[in-house]
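As structure tokens, the structure follows; a few thoughts come after it.
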Amino acid sequence: MVGGGGVKFIEMDIRDKEAYELAKEWFDEVVVSIKFNEEVDKEKLREARKEYGKVAILLSNPKPSLVRDTVQKFKSYLIYVESNDLRVIRYSIEKGVDAIISPWVNRKDPGIDHVLAKLMVKKNVALGFSLRPLLYSNPYERANLLRFMMKAWKLVEKYKVRRFLTSSAQEKWDVRYPRDLISLGVVIGMEIPQAKASISMYPEIILKRLKY
């Protein structure tokens, strides 16, 4: 086992075939996210599941209606929402998507607050802390992103929100070792055991919902 000691390390958000092949070497399990901006393509999902096994629907800046329809029609897939629109973030949490990923990107705040954190706990919605935005930002942007991630982590820790650390790799060069994701967790305020749990225990809890 990659994680060792019976621990499975899980990469929850890989967005590219070559990235998947590399991540498979470094993680015990890998979830491939298929990105949709508008209507979800059933055939594309079926092909992805056949090829990769564990698949998530990634709704990028969706309208609330797309979130609603996806949650209703695709319960056997993980559903992630990536948006900086608070209205969409709240609606997605209320509808019970599996995860909100990096809501602080292109915002001037963490994208969640105490109210949303409590709602995430109630609806079993996880918060995904993605490394990728940090890789493609200038020093000023990176400092702000880290500041918002630290604030989000404090809310996650306080209210015991489900969480995971991920590379969100869109090409193989974005994939990172488990230890790198653990280091990201430490940088934003996690203790090492908390960071390890964010690529092992919490992803396992999230994956239990899948109905293949």
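Glycine residues also receive a Cβ, built from the backbone N, Cα and C atoms like all the rest.
Quoted from Swiss-Prot, the note on the mutagenesis of ARG87 to Ala is: Fully reconstitutes RNase P activity. For the mutagenesis experiment ARG90 to Ala, the note given by Swiss-Prot reads: 45% reconstituted RNase P activity. In Swiss-Prot, a mutagenesis experiment is listed as HIS114 to Ala, annotated with the note 75% reconstituted RNase P activity. One mutagenesis experiment catalogued in Swiss-Prot, LYS123 to Ala, is accompanied by this note: 45% reconstituted RNase P activity. Swiss-Prot lists LYS158 to Ala among its mutagenesis entries, and the accompanying note reads: 75% reconstituted RNase P activity. Here the residue is the original one, but Swiss-Prot notes a mutagenesis experiment at this spot, ASP180 to Ala: 50% reconstituted RNase P activity.
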Cα distance, ASP180 (mutagenesis position) to HIS114 (mutagenesis position), nearest Å? 28
Give me the non-local Cβ neighbours of LYS123 (mutagenesis position): same chain, 6+ apart in sequence, Cβ-Cβ under 8 Å, ordered along the sequence. ILE93, GLU94, GLY96
Work out how many Å separate ARG90 (mutagenesis position) and ASP180 (mutagenesis position) at their Cα atoms, rounded off. 30
Separation of alpha carbons, ASP180 (mutagenesis position) and LYS158 (mutagenesis position) (Å): 24
Validating a neighbour-count step here. Other CB atoms within 10 A of the CB of LYS158 (mutagenesis position): how many? 11
Quick check for the class: what is the C-alpha distance, in angstrom and rounded, between ARG87 (mutagenesis position) and ASP180 (mutagenesis position)? 32
Specify the count of other C-beta atoms within 10 Å of the C-beta of ARG87 (mutagenesis position). 9
